[in-house]
Structures are given as structure tokens and as C-alpha cells.
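Single-structure report; data block below.
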Amino acid sequence: MSLGPLKAINDKQLNTRSKLVHTPIKGNTADLVGKENHFKQTKRLDPNNDHHHQPAQKKKREKLSALCKTPPSLIKTRGKDYHRGHFLGEGGFARCFQIKDDSGEIFAAKTVAKASIKSEKTRKKLLSEIQIHKSMSHPNIVQFIDCFEDDSNVYILLEICPNGSLMELLKRRKVLTEPEVRFFTTQICGAIKYMHSRRVIHRDLKLGNIFFDSNYNLKIGDFGLAAVLANESERKYTICGTPNYIAPEVLMGKHSGHSFEVDIWSLGVMLYALLIGKPPFQARDVNTIYERIKCRDFSFPRDKPISDEGKILIRDILSLDPIERPSLTEIMDYVWFRGTFPPSIPSTVMSEAPNFEDIPEEQSLVNFKDCMEKSLLLESMSSDKIQRQKRDYISSIKSSIDKLEEYHQNRPFLPHSLSPGGTKQKYKEVVDIEAQRRLNDLAREARIRRAQQAVLRKELIATSTNVIKSEISLRILASECHLTLNGIVEAEAQYKMGGLPKSRLPKIKHPMIVTKWVDYSNKHGFSYQLSTEDIGVLFNNGTTVLRLADAEEFWYISYDDREGWVASHYLLSEKPRELSRHLEVVDFFAKYMKANLSRVSTFGREEYHKDDVFLRRYTRYKPFVMFELSDGTFQFNFKDHHKMAISDGGKLVTYISPSHESTTYPLVEVLKYGEIPGYPESNFREKLTLIKEGLKQKSTIVTVD
């Protein structure tokens, strides 16, 4: 049974009576204390004043948890007594003890000293944490049991997690294998998906706040920084979190705020840390960490290889723009999850890496589905997919009636106090793995490839494109895509056979590319500037005006049922009256791009550029924008500001760096080298995989009766 979203926290006193143990908070609730030394959840932080990294003060401030006295051996409440057991750990404002009821059941008691209560504000914070945690009911979230108080302390009773945290696991093992991280990530995604469905943002997801139960399933705990949104569009503005895990929009969003995406970012940080051994933005001081986060300055060390599929997932999650991060549903569709997937985590995981090599592909898929079911992911994902199918259907209808296609754009915080695996030690949040296995036969390799391509196709959902009215035009475009895709596949085959002799390498010719563009399709159309300085506008009605840079002339291009496109050439001085408005729009965009946009390349017109070129089609995907030019060149502008163009029927690849450096190579030579020479940060192979899938999709002609 699904629960509705939580209501926003208000000032009314909370009823903390649990259904399991009827022991309400007694006395004046104004005496309750909040996490005051957890200053990050309330103060608008200057990054220079993080309490993890503050310079030495004249007088060291005592942690508020130190005010918490050891509870009596027998803790009496109304209707039920508890026997105090071992000390489990402490955080910034609370201490945690093991306690046992009369039946012998053991719990973790998060204990907050009343002496640390200084204001109504801190009381409300503690009540907020209690209310939010009490409302959570998910197999991968630490269960809230009860809340009560005595004369000295407030006690929050929680499900006990006897096997430590992910932080402890990483400290012991140094680095984890991809199969176990797939398992952990799936469970974490299930818990986050549930929280977000209740409009709850955790805001402090980190390895130290995720615990192991008795069966080594994960449980998210510590809701001290959690917030409830009144509605889906509400934003939060408090700078809070743990330095290594904090999202860039939290650091930079004083005016724009942050929302659910901060938890997605933290997931990406944890994923990287588990596979590499430390957080991606780790540095000696907090200011450097913050600067690296704001610049998305991280890389994958060569001495700790992870799969390309894992890198793609991490890079996408750690997108600077929150809107560009994949949703939890989209994350579960990534190819990476189709790798080896265990049925469970063995009890020896804390001391040694599990061996899952014998799990067959088919069983891995079964295990993955089973894990999603247990984490309550499948039900919510299925409804998301229904909505996605509706959007795709509506989009196909739009294209059939010749409209523009628009698709759905598309501080130490209690690191161990919920787990008896913790100690008094304050954890520091710093934190070929899976050798490539040979497949037994070609059939199995083909099955895996098909499964990966199916998932990749889901990533490449167009968010906008120009409408192609002519069926012959669609066939020409599909043929060009097919030709270029075959050229790439042929180059890959040549590379596997040892490459080509220099005499057979294709001659280097820099293609004409799009150097500037403006998408104004909500009114006029799509404007662009080519490396030849020619300016074009692809209007919403499908026609194009291309104004030449080296002559007072222009082309007017429209669809043709026999040729695909037909182009008419005019002198500017002899322009037809009906095209005057078109040229005014071209001039407007030319001035706009000159004033506001910089060229992405130094390429210009070469002597081998005999014909004028225009843009036939553009398509905006989440990973990149794809341009299809009339000379058969395909250009891909990726969201990380790297650009690639495939020309000469797939034989040549052009790379443009974020700093506008441009170079062209035979594709087979780049494949042989393994990356764009001199540009290891280009992530060439990952981008080529996306390019091939984009071309493959466009090779299929979709017609509507």
C-alpha cells in the first residue's frame, strides 16, 4: 500500500507515539533539543568555516554529544523498561547505545542530551528529524521504533544494524568489486526513490550513513539534515551536507536553491568512492574540495580500472547541471547494471572480496530483477515507463501532423551512531577491478551486446528535432546514417586486423562543421553558423535560408518529393519579396551569434570544399546534440563540451576540445591509439559508442500512415 507525500513541517507539537511501543515524549516538548552543533543544516555556510577544517580556535568548542551523560542501566518509560547495553558510537550531537527490552529484543538508542537544548529552533529540528524518520517505512531504510525521554536525555529507538556501515566496509577492503557495488546501488536507489516519492530529500547521503543489517542488506539512516518539500517545485536554500558529498548547486545556489537532485549527486560520489577507494573530489582542505566540486574536477585513475559502462554512469550522475542528472528510474536502465549481479552479499564481505565469476548472465538478470523487487523499485518504475510510453506515442502523433517534435525533456554527522559496528573513533569521510572476462561463445556475446544496445537506446530519447515532411528526405537521411555507421564498423574491423598501411589511410580533410548555434524553434527555428562563416536558419516549416559569407548571395532550400531537397540561388539584391522576412530573421541571428557566441573551432573554408553545405536535421538528445549536414558529415556536441564529427563515410573523425582545439584523424588510427592523441580526457570510446547508437536509431525510417 503506497503512502501519500508528507506534509510540510509546521510548528505544531509532534505526536511521537509509535505503533510498536506506546511511550510518548513526556513533559514540555520545549525542553527537547536539536542538533545545534550540526550548524550546517541551518546556517548559510561560508565554505571557509566548515567545522571539519576550521583553524584552531582559542578555545576548542566541546561537542554537544559530550553533554549526553551515560543513561542509567535501567531506562524506565511509561509502560515499558529498557536495559542499557554497550556504547555503540557518537556523532556531533548524540551518542548511541545498545538497549534491550524485557523480551530480549535489541535496539539502537540514539541519545540526545537535554542540556544541549538552547532554543526553539533546535527543538524544531529534532522534532523534524523524528517526524520524517518516523514516517519512513522501507526495507532499505533504518526502521524508526519509538521516541521517549527521561530527566536528562531524549531517546530515539531505532532498528539495530549489527554489521557496520559502507564506510567501515571501504576502510577495511580499500576498494570493492563492481558486482557487489551493483547490488548496493540498487538497494540505495530503492530507498532514495521511496524518500523522494514522499517529497523527502535526505541531504546527507554518504557511506557513513548507510548501514548493514544482519543479512548484509543496506539501510539508510540519520535523517538529521532531511527536509520535506511542500510540493514538487519547492526549493531549499540552506547550505548543508558533508564536504565530499555536497552537490554543486548547494554550494552555488543561494538564489536558485536545490531539490531532489542533491541525493542523486551523493549517490554518484558514493558509487565512485566504492569502486575507486576515495571520493572523486577528495583534497586536503575543504576549500579545495568545494572548488573541485564546482568545476566537476575529477578523473578515473589508471591504476584502478573500472568498466566503461561504470564510468558512463558515474559521469552522467555527476553532472554539474541538476537537470542533466539521470532520474533513479533512468539510472536503473543503464548498461552497467546488466553485468554480473549477485543474489546476496556474503557475511565474509567485510574481510575479503566475494567471487561472483561463476554467475551466468541469465542468472545475473534474474538476481537484478529480484533485488529491484525487494527494494520496491519495480512498481514505481513500471508507472514511470507507462508515462514514458505515453509521451513517446504523443510525440509520434505530433510528427505525423507535421508539428515540431517535443519529447519529455525532456561536518561529522553521526557516522556510526546508528550501528553497533561503530566506535568512538571519528571516521574521516575520505574514501583490471573486474577483469574483462572472455565470453564462452559468440552467441553469448551477441546476447549481451543486444541487451546493452537496448538499454542504450533508452538513453537516447530525442528531446527535440526538426520535422522532416518528405518521405524521400527521410530515406536519404537514413541512408547517410547507415553508410556512415557501416564506415565506423568497417574501421573497427580494420583496427582488429592490425590497422591499415599508411598508403591506404584516407586523406585528411577537415569537414565543414557547425561552430555556433541557437535553438529558437519555439518561435522561428534553428539558427547556425558553419566553419565557412555561412549563416543558416532552419525554419519551423522545414525550409532553410543559407546566407553566404563570401558573396552577397543566399540559398533558399525546401523539401522536394523527388529529390529530397531543392535549392534555389539568389543575389541579395534580387531577393524575392516573400523571402524578405526570412532574411531579416537570418540577419537577426547573425548579429546575435556574433555578439554572444564564440566559434568552437578555427576551421575555415578549404579548397576542397567545393559545394555549399546546409544543415538537414538537428536532434537534441540528453548526452549530445546531433547535426546532419548535407555533405554527409555528422557532428556531435556532447554535454561535457567535447565535440566530435564523423565524415568521409565514417572514415575520418574530427575532435574539437572544450578549449576549441581542432584536429582530424583517420578513425582506424584513433581506434589503434585508443583515444584522441593528446586528449585522454575526451573519453573517445564512450562517445563513439553513443555516436554509433545515434546513427543506428536514425538509420531506421519511421513512417506514419
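Placement of Cβ uses the backbone N, Cα and C atoms for every residue, glycine included.
What Swiss-Prot lists as domain 'Protein kinase' is 82-337.
Here Swiss-Prot flags Leu88, Gly89, Glu90, Gly91, Gly92, Phe93, Ala94, Arg95, Cys96, Lys110 as ATP binding site, drawing on sequence analysis. DSSP classifies Cys96 (ATP binding site) as strand under the three-state reduction. Cys96 (ATP binding site) is surrounded by 27 other CB atoms, counting those within 10 A of its CB over all protein chains shown.
Of all Cβ atoms in the shown protein chains, 28 besides its own fall within 10 Å of the Cβ of Asp204 (active site, proton acceptor). The active site, proton acceptor annotation in Swiss-Prot covers Asp204, and the record cites sequence analysis as its basis.
The feature domain 'POLO box 2' is assigned by Swiss-Prot to 614-700.
Listed in Swiss-Prot is the mutagenesis experiment Ser630 to Gln, annotated as follows: Fails to complete the segregation of its chromosomes and arrests in anaphase. Sequence-distant contacts (6 or more apart, same chain, Cβ under 8 Å) of Ser630 (mutagenesis position) comprise Trp565, Val613, Phe614, Leu615, Arg616. In the three-state DSSP reading, Ser630 (mutagenesis position) counts as coil.
Looking at Leu88, Ala94, the binding-site residues in this record, the fewest other C-beta atoms within 10 angstroms of the C-beta turn up around Leu88. According to DSSP, Asp204 (active site, proton acceptor) is assigned to coil rather than to any helix or strand. For Asp204 (active site, proton acceptor) paired with Glu90 (ATP binding site), the C-alpha to C-alpha distance reads 17 Å.
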